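Chemist: Following this message is one structure expressed as structure tokens.
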Amino acid sequence: MPSDRPFKQRRSFADRCKEVQQIRDQHPSKIPVIIERYKGEKQLPVLDKTKFLVPDHVNMSELVKIIRRRLQLNPTQAFFLLVNQHSMVSVSTPIADIYEQEKDEDGFLYMVYASQETFGF
């Protein structure tokens, strides 16, 4: 079971930077992404892991499908994937473009997921 603490609190900045460098050296066509459940989320389950290496050609709609499948959600369950806890990006946007615009200073791309109700829509 993953820790309740966010990834950034479990690893030092230096360790995260080093890990990204190793990932990018070994897998230059993969984007290092951290996906965690939104802190106030109650309806959606917790993912079995938080770190993903996403092929750079994948777009957001494909990533959403992958995460929905990992969470074993049914088609009617609301699901939102936000970049840096605030940005909803177009589902057609390639993950490589999002990475270039939104990556953290440690080199990871951070995302959170939540159900629609969490944001009061």
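Here the Cβ of each residue, glycine as well, is placed from N, Cα and C on the backbone.
Where a substitution is noted, the model still shows the residue that was there originally.
According to Swiss-Prot:
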MUTAGEN   LYS30 to Arg  Enhances binding to RETREG1
MUTAGEN   LYS49 to Ala  Increases interaction with ATG13 and strongly reduces autophagosome formation
MUTAGEN   LYS51 to Ala  Decreases interaction with ATG13 and strongly reduces autophagosome formation
MUTAGEN   HIS57 to Asp  Enhances binding to RETREG1
MUTAGEN   THR118 to Ala  Does not affect deconjugation of phosphatidylethanolamine (PE)
MUTAGEN   PHE119 to Ala  Abolished deconjugation of phosphatidylethanolamine (PE) by both Legionella RavZ and ATG4B
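Mind running through what each feature is packed against?
Modeler: Same-chain residues at least 6 positions away in sequence with a Cβ under 8 Å from that of LYS30 (mutagenesis position) are, in sequence order, ILE23, ARG24, LEU53, VAL54, PRO55, ASP56.
Within 10 Å of the C-beta of LYS49 (mutagenesis position) we count 10 further C-beta atoms, all protein chains included.
With a cut-off of 8 Å between CB atoms and residues at least 6 apart in sequence, the same chain places PHE7, PRO32, VAL33, ILE34 near LYS51 (mutagenesis position), listed in sequence order.
Taking the Cβ of HIS57 (mutagenesis position) as reference, residues of its chain lying under 8 Å away and at least six apart in sequence are, in sequence order, SER29, PRO94, ILE95, ALA96. Under the DSSP three-state reduction, HIS57 (mutagenesis position) is assigned to coil, being neither helix nor strand.
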